[in-house]
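Asker: Dropping the structure in here first, questions after.
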Amino acid sequence: MHIQSLQQSPSFAVELHQAASGRLGQIEARQVATPSEAQQLAQRQDAPKGEGLLARLGAALVRPFVAIMDWLGKLLGSHARTGPQPSQDAQPAVMSSAVVFKQMVLQQALPMTLKGLDKASELATLTPEGLAREHSRLASGDGALRSLSTALAGIRAGSQVEESRIQAGRLLERSIGGIALQQWGTTGGAASQLVLDASPELRREITDQLHQVMSEVALLRQAVESEVSRVSADKALADGLVKRFGADAEKYLGRQPGGIHSDAEVMALGLYTGIHYADLNRALRQGQELDAGQKLIDQGMSAAFEKSGQAEQVVKTFRGTRGGDAFNAVEEGKVGHDDGYLSTSLNPGVARSFGQGTISTVFGRSGIDVSGISNYKNEKEILYNKETDMRVLLSASDEQGVTRRVLEEAALGEQSGHSQGLLDALDLASKPERSGEVQEQDVRLRMRGLDLA
(Lines of atoms letter the chains of each structure in order from A; the text may use other names.)
(Lines give C-alpha, C1' and ligand atoms only; values in the text may rest on other atoms or scores of the structure.)
Protein backbone atom coordinates (compact mmCIF):
# COMPACT_ATOMS: atom_id res chain seq x y z
CA MET A 1 0.00 0.00 0.00
CA HIS A 2 1.45 3.36 -0.99
CA ILE A 3 0.10 6.50 0.55
CA GLN A 4 0.29 9.90 -1.11
CA SER A 5 -0.21 12.82 1.28
CA LEU A 6 1.33 15.80 -0.43
CA GLN A 7 0.76 17.52 -3.74
CA GLN A 8 3.95 19.06 -5.12
CA SER A 9 5.77 20.94 -7.84
CA PRO A 10 7.22 18.65 -10.54
CA SER A 11 10.53 20.50 -10.28
CA PHE A 12 11.50 18.84 -6.98
CA ALA A 13 14.28 16.63 -8.37
CA VAL A 14 15.71 19.55 -10.34
CA GLU A 15 15.66 21.82 -7.30
CA LEU A 16 17.42 19.28 -5.13
CA HIS A 17 20.07 18.73 -7.80
CA GLN A 18 20.62 22.47 -8.00
CA ALA A 19 20.89 22.68 -4.23
CA ALA A 20 23.67 20.08 -4.34
CA SER A 21 25.60 21.42 -7.35
CA GLY A 22 28.81 23.41 -7.01
CA ARG A 23 31.97 22.07 -5.38
CA LEU A 24 32.69 19.13 -3.15
CA GLY A 25 35.67 20.26 -1.07
CA GLN A 26 38.28 21.45 -3.58
CA ILE A 27 36.78 19.50 -6.46
CA GLU A 28 34.27 21.16 -8.76
CA ALA A 29 31.16 19.00 -9.25
CA ARG A 30 29.15 19.11 -12.47
CA GLN A 31 26.33 17.01 -13.82
CA VAL A 32 27.49 14.71 -16.61
CA ALA A 33 24.90 13.13 -18.87
CA THR A 34 25.09 9.35 -19.00
CA PRO A 35 25.31 8.01 -22.57
CA SER A 36 22.05 6.48 -23.71
CA GLU A 37 23.78 3.19 -24.53
CA ALA A 38 25.07 2.92 -20.98
CA GLN A 39 21.65 3.74 -19.59
CA GLN A 40 20.04 1.02 -21.66
CA LEU A 41 22.71 -1.49 -20.64
CA ALA A 42 22.37 -0.59 -16.96
CA GLN A 43 18.61 -0.97 -17.04
CA ARG A 44 18.59 -4.26 -18.94
CA GLN A 45 17.56 -7.23 -16.85
CA ASP A 46 15.81 -10.52 -17.21
CA ALA A 47 12.21 -10.26 -16.10
CA PRO A 48 11.21 -12.87 -13.52
CA LYS A 49 8.68 -15.38 -14.70
CA GLY A 50 5.19 -13.95 -14.50
CA GLU A 51 6.30 -10.31 -14.28
CA GLY A 52 4.35 -8.26 -16.79
CA LEU A 53 5.06 -5.03 -18.60
CA LEU A 54 3.14 -2.86 -16.13
CA ALA A 55 5.13 -4.15 -13.18
CA ARG A 56 8.45 -3.49 -14.98
CA LEU A 57 7.33 0.00 -15.93
CA GLY A 58 6.33 0.67 -12.32
CA ALA A 59 9.77 -0.36 -11.06
CA ALA A 60 11.45 1.87 -13.65
CA LEU A 61 9.30 4.83 -12.66
CA VAL A 62 9.95 4.56 -8.94
CA ARG A 63 13.74 4.06 -9.24
CA PRO A 64 14.73 7.73 -9.66
CA PHE A 65 12.52 8.85 -6.79
CA VAL A 66 14.02 6.25 -4.46
CA ALA A 67 17.46 7.51 -5.49
CA ILE A 68 16.43 11.08 -4.63
CA MET A 69 15.18 9.84 -1.30
CA ASP A 70 18.53 8.22 -0.51
CA TRP A 71 20.42 11.34 -1.55
CA LEU A 72 18.29 13.70 0.52
CA GLY A 73 18.45 11.43 3.55
CA LYS A 74 22.24 11.31 3.46
CA LEU A 75 22.48 15.07 2.99
CA LEU A 76 20.23 15.87 5.94
CA GLY A 77 21.62 13.16 8.17
CA SER A 78 19.01 10.41 7.89
CA HIS A 79 20.64 7.04 7.27
CA ALA A 80 17.55 4.87 7.42
CA ARG A 81 15.12 5.07 4.55
CA THR A 82 11.61 4.57 5.82
CA GLY A 83 9.87 5.58 2.63
CA PRO A 84 7.57 3.24 0.72
CA GLN A 85 9.19 0.61 -1.43
CA PRO A 86 7.87 -0.74 -4.73
CA SER A 87 6.05 -3.99 -4.18
CA GLN A 88 6.31 -6.99 -6.50
CA ASP A 89 2.58 -7.54 -6.28
CA ALA A 90 1.51 -3.89 -6.28
CA GLN A 91 -1.64 -3.08 -8.17
CA PRO A 92 -0.93 -1.48 -11.57
CA ALA A 93 -3.51 1.24 -10.80
CA VAL A 94 -1.34 2.39 -7.92
CA MET A 95 2.11 1.55 -9.28
CA SER A 96 1.77 2.94 -12.80
CA SER A 97 1.82 6.65 -11.96
CA ALA A 98 5.07 8.58 -11.62
CA VAL A 99 3.10 11.32 -9.88
CA VAL A 100 2.18 8.94 -7.07
CA PHE A 101 5.81 7.89 -6.64
CA LYS A 102 6.96 11.50 -6.50
CA GLN A 103 4.37 12.28 -3.86
CA MET A 104 5.41 9.28 -1.79
CA VAL A 105 9.01 10.47 -1.81
CA LEU A 106 8.03 14.02 -0.91
CA GLN A 107 5.91 12.75 1.96
CA GLN A 108 9.03 11.22 3.47
CA ALA A 109 11.24 14.19 2.56
CA LEU A 110 9.23 16.81 4.44
CA PRO A 111 10.13 15.51 7.95
CA MET A 112 13.77 15.45 6.85
CA THR A 113 13.63 19.18 6.16
CA LEU A 114 13.22 19.73 9.90
CA LYS A 115 16.62 18.12 10.42
CA GLY A 116 18.04 20.47 7.82
CA LEU A 117 16.59 23.46 9.64
CA ASP A 118 18.15 22.15 12.86
CA LYS A 119 21.57 22.06 11.19
CA ALA A 120 21.05 25.64 10.02
CA SER A 121 20.38 26.98 13.52
CA GLU A 122 23.95 28.25 14.00
CA LEU A 123 23.26 30.92 11.36
CA ALA A 124 21.09 32.74 13.90
CA THR A 125 24.22 33.71 15.86
CA LEU A 126 26.78 33.77 13.05
CA THR A 127 29.31 36.62 13.36
CA PRO A 128 31.01 38.46 10.48
CA GLU A 129 34.31 36.90 11.53
CA GLY A 130 32.74 33.45 11.62
CA LEU A 131 31.31 33.94 8.14
CA ALA A 132 34.75 34.81 6.74
CA ARG A 133 36.44 31.96 8.56
CA GLU A 134 33.82 29.20 8.17
CA HIS A 135 32.06 29.90 4.88
CA SER A 136 33.44 26.86 3.05
CA ARG A 137 32.29 24.55 5.83
CA LEU A 138 28.90 26.25 6.12
CA ALA A 139 28.22 25.97 2.39
CA SER A 140 29.27 22.35 1.85
CA GLY A 141 28.42 18.90 3.18
CA ASP A 142 25.91 19.22 5.99
CA GLY A 143 26.93 22.78 6.79
CA ALA A 144 24.36 25.30 7.93
CA LEU A 145 24.02 27.24 4.67
CA ARG A 146 23.90 24.09 2.58
CA SER A 147 21.36 22.46 4.91
CA LEU A 148 19.19 25.58 4.97
CA SER A 149 18.97 25.92 1.19
CA THR A 150 18.29 22.19 0.80
CA ALA A 151 15.63 22.17 3.51
CA LEU A 152 13.87 25.21 2.06
CA ALA A 153 13.89 23.62 -1.39
CA GLY A 154 12.33 20.50 0.13
CA ILE A 155 9.63 22.54 1.86
CA ARG A 156 8.87 24.51 -1.29
CA ALA A 157 8.41 21.28 -3.21
CA GLY A 158 7.11 19.03 -0.47
CA SER A 159 4.73 21.00 1.72
CA GLN A 160 1.02 20.56 1.24
CA VAL A 161 0.39 23.96 2.81
CA GLU A 162 0.43 26.72 0.22
CA GLU A 163 1.59 29.37 2.68
CA SER A 164 4.60 27.25 3.64
CA ARG A 165 5.53 26.62 0.02
CA ILE A 166 5.30 30.33 -0.77
CA GLN A 167 7.33 31.35 2.27
CA ALA A 168 10.06 28.79 1.55
CA GLY A 169 10.28 30.05 -2.02
CA ARG A 170 10.54 33.66 -0.89
CA LEU A 171 13.31 32.81 1.55
CA LEU A 172 15.27 30.97 -1.13
CA GLU A 173 15.04 34.06 -3.33
CA ARG A 174 15.86 36.49 -0.49
CA SER A 175 18.81 38.72 -1.33
CA ILE A 176 21.73 38.18 1.01
CA GLY A 177 24.46 40.64 0.12
CA GLY A 178 22.90 40.95 -3.33
CA ILE A 179 22.89 37.17 -3.94
CA ALA A 180 19.86 34.89 -3.61
CA LEU A 181 19.95 32.76 -0.46
CA GLN A 182 19.72 29.52 -2.44
CA GLN A 183 23.11 30.33 -4.02
CA TRP A 184 24.73 30.54 -0.59
CA GLY A 185 24.38 26.78 -0.24
CA THR A 186 27.32 26.03 -2.54
CA THR A 187 31.01 26.90 -2.61
CA GLY A 188 33.07 28.22 -5.47
CA GLY A 189 30.39 30.55 -6.77
CA ALA A 190 29.44 34.18 -6.44
CA ALA A 191 28.70 33.88 -2.73
CA SER A 192 32.16 32.47 -1.98
CA GLN A 193 33.81 35.27 -3.93
CA LEU A 194 31.70 37.88 -2.18
CA VAL A 195 32.78 36.62 1.25
CA LEU A 196 36.43 36.78 0.20
CA ASP A 197 36.17 40.31 -1.18
CA ALA A 198 33.69 41.80 1.29
CA SER A 199 34.62 44.54 3.70
CA PRO A 200 33.95 44.02 7.42
CA GLU A 201 30.91 46.29 7.08
CA LEU A 202 29.47 44.21 4.23
CA ARG A 203 30.08 40.97 6.12
CA ARG A 204 28.19 42.41 9.08
CA GLU A 205 25.34 43.37 6.76
CA ILE A 206 25.30 39.82 5.39
CA THR A 207 25.17 38.22 8.84
CA ASP A 208 22.43 40.65 9.91
CA GLN A 209 20.41 39.55 6.88
CA LEU A 210 21.00 35.91 7.76
CA HIS A 211 19.82 36.57 11.32
CA GLN A 212 16.59 38.03 9.92
CA VAL A 213 16.15 35.02 7.66
CA MET A 214 16.54 32.66 10.60
CA SER A 215 13.87 34.51 12.60
CA GLU A 216 11.48 33.89 9.69
CA VAL A 217 12.69 30.30 9.37
CA ALA A 218 11.67 29.72 13.00
CA LEU A 219 8.07 30.58 12.14
CA LEU A 220 8.18 28.43 9.02
CA ARG A 221 9.52 25.55 11.08
CA GLN A 222 6.49 25.71 13.37
CA ALA A 223 4.19 25.43 10.37
CA VAL A 224 6.13 22.47 8.97
CA GLU A 225 6.16 20.71 12.34
CA SER A 226 2.39 21.08 12.52
CA GLU A 227 2.03 19.73 9.00
CA VAL A 228 4.30 16.75 9.68
CA SER A 229 2.21 15.93 12.73
CA ARG A 230 -0.95 16.02 10.60
CA VAL A 231 0.70 13.86 7.95
CA SER A 232 1.54 11.28 10.61
CA ALA A 233 -2.06 11.25 11.84
CA ASP A 234 -3.32 11.04 8.26
CA LYS A 235 -1.09 8.07 7.54
CA ALA A 236 -2.49 6.26 10.57
CA LEU A 237 -6.02 6.98 9.34
CA ALA A 238 -5.17 5.87 5.81
CA ASP A 239 -3.67 2.64 7.11
CA GLY A 240 -6.82 2.06 9.15
CA LEU A 241 -9.06 2.59 6.12
CA VAL A 242 -7.02 0.19 4.01
CA LYS A 243 -6.97 -2.41 6.77
CA ARG A 244 -10.74 -2.15 7.20
CA PHE A 245 -11.88 -1.80 3.58
CA GLY A 246 -8.93 -3.14 1.57
CA ALA A 247 -9.13 -2.70 -2.19
CA ASP A 248 -12.46 -0.89 -1.87
CA ALA A 249 -10.55 1.98 -0.26
CA GLU A 250 -7.33 1.75 -2.27
CA LYS A 251 -9.12 2.13 -5.59
CA TYR A 252 -9.77 5.79 -4.82
CA LEU A 253 -6.07 6.65 -4.53
CA GLY A 254 -4.85 8.96 -7.26
CA ARG A 255 -8.33 10.19 -8.14
CA GLN A 256 -7.53 13.73 -7.09
CA PRO A 257 -4.05 14.46 -8.46
CA GLY A 258 -2.95 17.93 -7.52
CA GLY A 259 -5.85 18.30 -5.09
CA ILE A 260 -5.72 19.52 -1.52
CA HIS A 261 -6.98 16.36 0.13
CA SER A 262 -4.79 13.63 1.58
CA ASP A 263 -5.03 9.93 0.81
CA ALA A 264 -7.11 9.23 3.89
CA GLU A 265 -9.51 12.03 3.04
CA VAL A 266 -9.84 10.94 -0.58
CA MET A 267 -10.47 7.33 0.43
CA ALA A 268 -13.04 8.39 3.04
CA LEU A 269 -14.89 10.60 0.55
CA GLY A 270 -14.78 7.86 -2.06
CA LEU A 271 -16.09 5.20 0.30
CA TYR A 272 -18.92 7.52 1.34
CA THR A 273 -20.00 8.20 -2.23
CA GLY A 274 -19.91 4.47 -2.95
CA ILE A 275 -22.04 2.17 -0.82
CA HIS A 276 -21.44 3.52 2.67
CA TYR A 277 -23.33 6.84 2.59
CA ALA A 278 -26.70 5.33 3.50
CA ASP A 279 -25.61 3.41 6.61
CA LEU A 280 -23.35 6.22 7.83
CA ASN A 281 -26.02 8.90 7.44
CA ARG A 282 -28.67 6.68 9.02
CA ALA A 283 -26.48 6.19 12.08
CA LEU A 284 -25.70 9.90 12.32
CA ARG A 285 -29.33 10.95 11.94
CA GLN A 286 -30.56 8.43 14.47
CA GLY A 287 -27.84 9.23 16.99
CA GLN A 288 -26.46 5.70 16.91
CA GLU A 289 -22.89 4.81 17.80
CA LEU A 290 -20.82 4.46 14.65
CA ASP A 291 -19.11 1.15 14.01
CA ALA A 292 -15.34 1.00 13.45
CA GLY A 293 -15.53 1.45 9.69
CA GLN A 294 -18.02 4.30 9.91
CA LYS A 295 -15.83 6.09 12.45
CA LEU A 296 -12.88 5.94 10.05
CA ILE A 297 -14.93 7.30 7.14
CA ASP A 298 -16.44 10.02 9.31
CA GLN A 299 -13.01 11.00 10.62
CA GLY A 300 -11.57 11.27 7.12
CA MET A 301 -14.52 13.28 5.83
CA SER A 302 -14.40 15.65 8.79
CA ALA A 303 -10.71 16.26 8.10
CA ALA A 304 -11.50 16.96 4.45
CA PHE A 305 -14.07 19.60 5.37
CA GLU A 306 -11.69 21.23 7.87
CA LYS A 307 -9.14 21.62 5.09
CA SER A 308 -11.53 22.80 2.39
CA GLY A 309 -12.10 26.49 1.90
CA GLN A 310 -15.24 28.13 0.65
CA ALA A 311 -16.04 28.67 -3.00
CA GLU A 312 -15.48 32.21 -4.26
CA GLN A 313 -19.07 32.43 -5.45
CA VAL A 314 -22.34 31.01 -4.23
CA VAL A 315 -23.00 27.62 -5.84
CA LYS A 316 -26.51 26.49 -6.74
CA THR A 317 -27.14 22.75 -6.43
CA PHE A 318 -30.12 20.43 -6.21
CA ARG A 319 -31.16 17.66 -3.85
CA GLY A 320 -33.91 15.08 -4.07
CA THR A 321 -35.17 12.61 -1.46
CA ARG A 322 -37.72 9.84 -1.74
CA GLY A 323 -39.50 10.97 1.40
CA GLY A 324 -39.14 13.83 3.81
CA ASP A 325 -35.86 15.22 5.03
CA ALA A 326 -34.30 16.98 7.99
CA PHE A 327 -35.93 20.30 7.07
CA ASN A 328 -39.55 19.12 7.08
CA ALA A 329 -40.27 20.78 10.41
CA VAL A 330 -38.24 23.93 9.75
CA GLU A 331 -40.39 26.95 8.99
CA GLU A 332 -39.61 29.44 6.27
CA GLY A 333 -37.04 31.95 7.45
CA LYS A 334 -35.77 29.60 10.17
CA VAL A 335 -32.48 27.72 10.33
CA GLY A 336 -32.06 23.96 10.66
CA HIS A 337 -29.48 21.32 9.85
CA ASP A 338 -29.11 17.72 8.82
CA ASP A 339 -27.25 15.53 11.32
CA GLY A 340 -25.89 13.57 8.36
CA TYR A 341 -23.85 14.64 5.36
CA LEU A 342 -25.90 16.50 2.76
CA SER A 343 -25.48 15.29 -0.82
CA THR A 344 -26.49 17.68 -3.60
CA SER A 345 -25.89 17.78 -7.34
CA LEU A 346 -25.07 20.40 -9.94
CA ASN A 347 -27.43 18.50 -12.24
CA PRO A 348 -31.15 19.06 -11.53
CA GLY A 349 -31.90 15.81 -13.34
CA VAL A 350 -30.15 13.88 -10.59
CA ALA A 351 -32.39 15.54 -8.00
CA ARG A 352 -35.45 14.57 -10.03
CA SER A 353 -34.32 10.94 -10.15
CA PHE A 354 -34.12 10.82 -6.34
CA GLY A 355 -36.89 13.27 -5.56
CA GLN A 356 -40.19 11.47 -5.14
CA GLY A 357 -40.89 13.25 -1.86
CA THR A 358 -38.79 16.39 -1.62
CA ILE A 359 -36.76 18.39 -4.12
CA SER A 360 -34.58 21.20 -2.83
CA THR A 361 -32.58 23.94 -4.47
CA VAL A 362 -29.53 24.66 -2.31
CA PHE A 363 -27.36 27.76 -2.29
CA GLY A 364 -24.02 27.58 -0.50
CA ARG A 365 -20.27 27.94 -0.62
CA SER A 366 -18.82 25.30 1.72
CA GLY A 367 -19.64 22.16 -0.26
CA ILE A 368 -16.90 19.83 -1.56
CA ASP A 369 -17.00 18.80 -5.21
CA VAL A 370 -16.51 15.02 -5.00
CA SER A 371 -17.33 14.26 -8.63
CA GLY A 372 -13.66 13.58 -9.40
CA ILE A 373 -13.48 10.98 -6.63
CA SER A 374 -16.89 9.33 -6.89
CA ASN A 375 -17.62 6.32 -9.06
CA TYR A 376 -20.74 8.18 -10.20
CA LYS A 377 -19.20 11.20 -11.90
CA ASN A 378 -22.40 11.93 -13.80
CA GLU A 379 -24.07 12.85 -10.51
CA LYS A 380 -21.79 15.91 -10.26
CA GLU A 381 -22.05 15.69 -6.50
CA ILE A 382 -21.41 18.65 -4.19
CA LEU A 383 -21.27 17.39 -0.61
CA TYR A 384 -22.00 19.50 2.48
CA ASN A 385 -20.65 18.70 5.92
CA LYS A 386 -22.84 17.15 8.56
CA GLU A 387 -24.74 19.64 10.72
CA THR A 388 -24.32 22.46 8.20
CA ASP A 389 -26.86 25.13 9.14
CA MET A 390 -29.30 25.90 6.33
CA ARG A 391 -31.97 28.60 6.25
CA VAL A 392 -35.28 27.60 4.66
CA LEU A 393 -36.19 30.36 2.22
CA LEU A 394 -39.19 28.63 0.69
CA SER A 395 -41.14 25.42 1.27
CA ALA A 396 -44.28 24.50 -0.67
CA SER A 397 -45.96 21.48 -2.27
CA ASP A 398 -46.63 21.21 -6.00
CA GLU A 399 -49.64 19.61 -7.69
CA GLN A 400 -47.93 16.20 -7.49
CA GLY A 401 -47.55 16.44 -3.72
CA VAL A 402 -43.78 16.86 -3.96
CA THR A 403 -42.33 19.36 -1.51
CA ARG A 404 -40.29 22.04 -3.24
CA ARG A 405 -37.81 23.72 -0.98
CA VAL A 406 -35.13 26.40 -1.27
CA LEU A 407 -32.25 26.24 1.21
CA GLU A 408 -29.53 28.80 1.78
CA GLU A 409 -26.40 28.09 3.78
CA ALA A 410 -26.90 30.16 6.92
CA ALA A 411 -23.27 31.24 6.99
CA LEU A 412 -23.76 33.20 3.77
CA GLY A 413 -25.40 36.04 5.66
CA GLU A 414 -28.06 38.49 4.61
CA GLN A 415 -26.05 40.03 1.78
CA SER A 416 -25.72 36.73 -0.08
CA GLY A 417 -29.23 35.38 0.10
CA HIS A 418 -32.83 36.32 -0.14
CA SER A 419 -32.32 40.02 0.53
CA GLN A 420 -30.50 40.21 -2.81
CA GLY A 421 -33.37 38.63 -4.70
CA LEU A 422 -31.77 35.21 -4.80
CA LEU A 423 -35.11 33.43 -5.18
CA ASP A 424 -36.08 35.51 -8.18
CA ALA A 425 -32.78 34.64 -9.85
CA LEU A 426 -33.56 30.92 -10.09
CA ASP A 427 -33.39 29.79 -13.71
CA LEU A 428 -35.13 26.42 -13.49
CA ALA A 429 -37.65 25.96 -16.27
CA SER A 430 -41.22 25.36 -15.17
CA LYS A 431 -43.86 23.55 -17.18
CA PRO A 432 -46.32 25.78 -19.06
CA GLU A 433 -49.82 25.85 -17.69
CA ARG A 434 -52.40 23.99 -19.74
CA SER A 435 -55.67 25.70 -20.43
CA GLY A 436 -58.41 24.81 -17.97
CA GLU A 437 -56.08 22.84 -15.66
CA VAL A 438 -56.63 23.50 -11.99
CA GLN A 439 -53.43 24.75 -10.32
CA GLU A 440 -53.31 23.60 -6.70
CA GLN A 441 -49.67 24.38 -6.04
CA ASP A 442 -48.31 27.42 -4.22
CA VAL A 443 -48.30 30.32 -6.68
CA ARG A 444 -44.68 31.11 -5.72
CA LEU A 445 -43.53 27.92 -7.41
CA ARG A 446 -44.81 29.13 -10.76
CA MET A 447 -43.65 32.70 -10.26
CA ARG A 448 -40.12 31.69 -9.45
CA GLY A 449 -39.78 28.70 -11.73
CA LEU A 450 -39.21 26.17 -8.98
CA ASP A 451 -40.96 23.28 -10.69
CA LEU A 452 -38.14 20.82 -11.43
CA ALA A 453 -40.40 18.12 -12.86
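Numbers here mean position along the shown chain, with the first residue as 1.
Placement of Cβ uses the backbone N, Cα and C atoms for every residue, glycine included.
Under the heading active site, Swiss-Prot lists Arg319, Ser343, Glu381, citing sequence analysis as support. Marked as domain 'Bacterial Rho-GAP' by Swiss-Prot on the basis of experimental evidence: 96-229. What Swiss-Prot says about the mutagenesis result for Arg137 to Lys is this: No loss of ability to activate the GTPase activity of host RhoA. Here the residue is the original one, while Swiss-Prot reports the published mutagenesis Arg146 to Lys with the comment Complete loss of ability to activate the GTPase activity of host RhoA.
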Asker: Would you kindly give the Cα-Cα distance separating Arg146 (mutagenesis position) and Arg137 (mutagenesis position), rounded to the nearest Å?
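Answerer: That separation, Cα to Cα, works out to 9 Å.
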Asker: Where does Arg319 (active site) sit in the DSSP three-state scheme?
Answerer: strand
Asker: Distance between Ser343 (active site) and Glu381 (active site) at the Cα atoms, whole Å?
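Answerer: Cα to Cα, Ser343 (active site) and Glu381 (active site) are separated by 7 Å.
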Asker: For the domain 'Bacterial Rho-GAP' (96-229), DSSP counts of helix, strand and coil?
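Answerer: Counting residues by DSSP class gives 109 helix, 4 strand, 21 coil.
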Asker: Between 0 and 100, where does the mean pLDDT of the domain 'Bacterial Rho-GAP' (96-229) sit?
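Answerer: Its mean pLDDT is 91.
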Asker: Ten-angstrom check, please: count other Cβ atoms within 10 Å of the Cβ of Ser343 (active site), all chains counted.
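Answerer: Step by step: centre on the Cβ of Ser343 (active site), count other Cβ atoms within 10 Å, giving 24.
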Asker: To the nearest whole angstrom, what is the C-alpha distance linking Arg319 (active site) and Glu381 (active site)?
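Answerer: Arg319 (active site) and Glu381 (active site) have their Cα atoms 10 Å apart.
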Asker: If you draw a 10 Å sphere on the Cβ of Glu381 (active site), how many other Cβ atoms land inside?
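Answerer: Here the count is 25.
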Asker: Name the secondary structure element type, per DSSP in three states, that contains Glu381 (active site).
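Answerer: In the DSSP reduction, Glu381 (active site) maps to strand.
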